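J.: Below is a structure I'd like to ask you about.
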Amino acid sequence: MKQHKAMIVALIVICITAVVAALVTRKDLCEVHIRTGQTEVAVFTAYESE
């Protein structure tokens, strides 16, 4: 059980690190492109406020 909890904590830390790195290098998170060689990952977010 401790190993499972440690893996979840590690995953959360990695996700938070990725978000903080994106915020530091970009002015917003609505559009993020990551290119490695010939591979590109693009993430777009859209929302509507009520």
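Glycine residues also receive a Cβ, built from the backbone N, Cα and C atoms like all the rest.
Nope, none of those substitutions made it into this model, it's the original residues.
From Swiss-Prot, here are the annotated features:
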MUTAGEN   CYS15 to Ser  No action on toxicity
MUTAGEN   THR25 to Lys  Non-toxic
MUTAGEN   LEU29 to Pro  Non-toxic
MUTAGEN   CYS30 to Ser  Prevents dimer formation
MUTAGEN   VAL41 to Ala  Non-toxic
J.: If you count Cβ atoms within 10 Å of the Cβ of CYS30 (mutagenesis position), leaving out that atom itself, what do you get?
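T.: Around the Cβ of CYS30 (mutagenesis position), 11 other Cβ atoms lie within 10 Å.
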J.: Can you tell me how far the Cα of THR25 (mutagenesis position) sits from the Cα of VAL41 (mutagenesis position), in Å?
T.: 16
J.: If you skip the near sequence neighbours and keep only those at least six away, which residues in the chain come within under 8 angstroms of VAL41 (mutagenesis position), Cβ to Cβ?
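T.: For VAL41 (mutagenesis position), the qualifying residues are HIS33, ILE34, ARG35.
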J.: What does DSSP assign VAL41 (mutagenesis position), in three states?
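T.: In the DSSP reduction, VAL41 (mutagenesis position) maps to strand.
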J.: Hey, how far is CYS15 (mutagenesis position) from CYS30 (mutagenesis position), Cα to Cα, in Å?
T.: 16
J.: Measure from the Cβ of THR25 (mutagenesis position) and count the other Cβ atoms within 10 Å, all protein chains considered.
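T.: Summing over all protein chains shown, THR25 (mutagenesis position) has 8 other Cβ atoms within 10 Å.
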J.: Taking 10 A as the limit, how many CB atoms besides its own sit near the CB of CYS15 (mutagenesis position)?
T.: 10
J.: According to DSSP, does THR25 (mutagenesis position) fall in a helix, a strand, or coil?
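T.: Reduced to three states, the DSSP call for THR25 (mutagenesis position) is helix.
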